[in-house]
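Straight from Swiss-Prot, the features:
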| type | residues | note |
| --- | --- | --- |
| MUTAGEN | Cys38 to Ser | Loss of MIA40-dependent import into the mitochondrial intermembrane space; when associated with S-77, S-99, S-114, S-178 and S-192 |
| MUTAGEN | Cys77 to Ser | Loss of MIA40-dependent import into the mitochondrial intermembrane space; when associated with S-38, S-99, S-114, S-178 and S-192 |
| MUTAGEN | Cys99 to Ser | Loss of MIA40-dependent import into the mitochondrial intermembrane space; when associated with S-38, S-77, S-114, S-178 and S-192 |
| MUTAGEN | Cys114 to Ser | Loss of MIA40-dependent import into the mitochondrial intermembrane space; when associated with S-38, S-77, S-99, S-178 and S-192 |
| MUTAGEN | Cys178 to Ser | Loss of MIA40-dependent import into the mitochondrial intermembrane space; when associated with S-38, S-77, S-99, S-114 and S-192 |
| MUTAGEN | Cys192 to Ser | Loss of MIA40-dependent import into the mitochondrial intermembrane space; when associated with S-38, S-77, S-99, S-114 and S-178 |
Amino acid sequence: MVDNRRTFTAPQSLLETNLTFPNDEPSLTTITVTRERCVDPSLIDSFLRFLRHGSDDIIRQKLNNYRKGSINGKNKCKEFLKQELYPNWQIRNNIISFCEKEAAEMKNETDQQCGNNKKTTAEPLIDARIDPYAARERAEKQEAQYKDWTKVTEWVANNRKIEQILTSTTEGILRQNCEQNNDYLKEFTQFCKDNS
């Protein structure tokens, strides 16, 4: 197992907002993501919540703030997208992708440990008349070995769905407040290609 880790920092625009947090709950502005954090994602979930709140949850307020300082509405939207929203989405996407890659590596490692590759021979099946619990024990053993992988893949799928819902909702708000004919999700994909 390779010790993979990536550090992510919240966009500067989130760090300078007028949002205040109680003293007993410091805001999480930087996170180092590892396989262990993907398996137990409570800290990652907090960081993603912070990022989501700082952009998608308060998008109307953010757009209003940009509107005050800009004469041209299209420029305020472009500025908001490039400086705040798209970098935020990209960080969230990168965190989820990191855990997705870790899950794939976990599956490969577990397959090799369990001998589930088609190239290796599986342990012999025991006749149910000799040991009636053998099949169940074998299934439980395999399930236990794949538990962490299953947990991470379910977390990734759940967060991909959350991101899909948030980005489509945000795109609707952007179409109402900015340019109706823009495809903001395609623009985000291009933004990621340009900034990777």
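Start at 1 and count along the chain as shown; that gives each residue its number.
Cβ from N, Cα, C; glycine included.
Keep in mind the model shows the original residues, not the substituted ones.
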List which of the mutagenesis positions Cys99, Cys114, Cys178 have their Cα within 10 Å of the Cα of Cys77 (mutagenesis position), in sequence order.
Cys178
I'd like to confirm something. Which of the mutagenesis positions, Cys38, Cys99, Cys114, Cys192, has a Cα closest to the Cα of Cys178 (mutagenesis position)?
Cys192
Hey, what's the Cβ neighbour count for Cys192 (mutagenesis position) at 10 Å?
15
If we check Cα distances from Cys38 (mutagenesis position), which of the mutagenesis positions Cys99, Cys114, Cys192 wins as closest?
Cys99
If I take the alpha carbons of Cys99 (mutagenesis position) and Cys192 (mutagenesis position), what is the distance between them in whole Å?
18
Cβ-Cβ distance under 8 Å to Cys114 (mutagenesis position), same chain, at least six residues away:
Gln142, Gln145
Counting other Cβ atoms within 10 Å of each Cβ, which of the mutagenesis positions Cys38, Cys77, Cys99, Cys178 scores lowest?
Cys178
